[in-house]
Amino acid sequence: MEASPASGPRHLMDPHIFTSNFNNGIGRHKTYLCYEVERLDNGTSVKMDQHRGFLHNQAKNLLCGFYGRHAELRFLDLVPSLQLDPAQIYRVTWFISWSPCFSWGCAGEVRAFLQENTHVRLRIFAARIYDYDPLYKEALQMLRDAGAQVSIMTYDEFKHCWDTFVDHQGCPFQPWDGLDEHSQALSGRLRAILQNQGN
C-alpha cells in the first residue's frame, strides 16, 4: 500500500518488497520511490512527517489505453497536494530503487519542476543506475545541471529507509551480501558520469 499525502496513518512498505526492490539484484521491473520533505529555516531543517511516504511506478495497460507512469512523475503529480509555500525553502529527498530515466521523460520533467519551483531543493539517493536506458548518462547529467544532488545509496540510506518507510515489526535492518561493495562501485560510476561535462 502507498502513503497518502493527506494527514492520517502512514502506510509502510512490506519488508520483502523493500529488500527485493532495493537490493543489488537485477531484473527488477518496478521503481520504488520513498520520499520525505523538510522545510529549511536559517540553516536548520524541520522534518515534515506528514509529507513522507512511498510510491512506485504504475505499469502500462495498453488494453485500457494507459501507458504507465514512472514513480518520479507520480511524485510530481502529488506535489500540489503538499501545498509547499513558495515563500519557504524546502528540501525533498528521494530514495529510489532506480535512477531517473531520460528516454521516457523523467529527467526532463524533474528538471522542469526544479526550474519552475526554485523554492525546492532535490536530493536523490538511487540504489541502482538505470543503465537499461541508452541515455542514462544524459539523464543523470541533466539532473545535476538542474541543481539536483544525485548520489548512490549506501548502508546509511538503506538503513534510514528501513527504519522510516518499512513495516519491519521491530526487526533491525540486515544488509545483504555485497551491499557496501556494490554501493562503492556504483558511486564511482556515478562520479565519473557527473564529472564528465561533455557526455
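Cβ coordinates are placed from backbone N, Cα and C, and glycine is handled just like the others.
This is the original sequence, none of the listed changes applied.
If you check Swiss-Prot, you get these features:
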DOMAIN    27-143  domain 'CMP/dCMP-type deaminase'
MUTAGEN   Arg28 to Glu  No effect on deaminase activity despite an altered restriction activity towards genetic invaders
MUTAGEN   His29 to Ala  Altered deaminase activity and restriction activity towards genetic invaders
MUTAGEN   Lys30 to Phe  Altered deaminase activity and restriction activity towards genetic invaders
MUTAGEN   Asn57 to Ala  Altered deaminase activity and restriction activity towards genetic invaders
MUTAGEN   His70 to Arg  Altered deaminase activity
BINDING   His70, Cys101, Cys106  Zn(2+) binding site
ACT_SITE  Glu72  active site, proton donor
MUTAGEN   Cys106 to Ser  Altered deaminase activity
MUTAGEN   Asp131 to Asn  No effect on deaminase activity despite an altered restriction activity towards genetic invaders
Going by DSSP, is Cys106 (mutagenesis position) part of a helix, a strand, or coil?
helix
Using a 10 Å radius around each Cβ and all protein chains in view, which of these mutagenesis positions has the most neighbours: Arg28, His29, Lys30, His70?
His70
I need the nearest neighbour of Cys106 (mutagenesis position) among the recorded positions Arg28, His29, Lys30, Glu72, Asp131, using C-alpha distances.
Glu72
What whole-number Å value do you get for the CA-CA distance of Cys101 (Zn(2+) binding site) and His70 (mutagenesis position)?
9
Going by a 10 angstroms cut-off between Cβ atoms, which of the recorded positions Cys101, Cys106 has the sparsest surroundings?
Cys101
State the count of C-beta atoms found within 10 angstroms of the C-beta of Asp131 (mutagenesis position), not counting that atom itself.
12
Neighbours of Asn57 (mutagenesis position) among the mutagenesis positions His29, His70, Asp131 (Cα to Cα, within 10 Å):
His29, His70
Cβ within 8 angstroms of the Cβ centroid of His70, Cys101, Cys106: which residues besides those meet this for the Zn(2+) site?
Thr31, Ala71, Glu72, Leu73, Pro100, Phe102, Trp104, Gly105, Ala107, Glu109, Tyr130, Ala139
Which whole-number value in Å describes the distance between the Cα atoms of His29 (mutagenesis position) and His70 (mutagenesis position)?
11
Sequence-distant neighbours of the residue listed as 'active site, proton donor' in its chain (C-beta under 8 A, six or more apart):
Thr31, Leu33, Trp94, Ile96, Pro100, Cys106, Glu109, Val110
Nearest-integer angstrom distance between the alpha carbons (Cα) of His70 (mutagenesis position) and Arg28 (mutagenesis position):
14
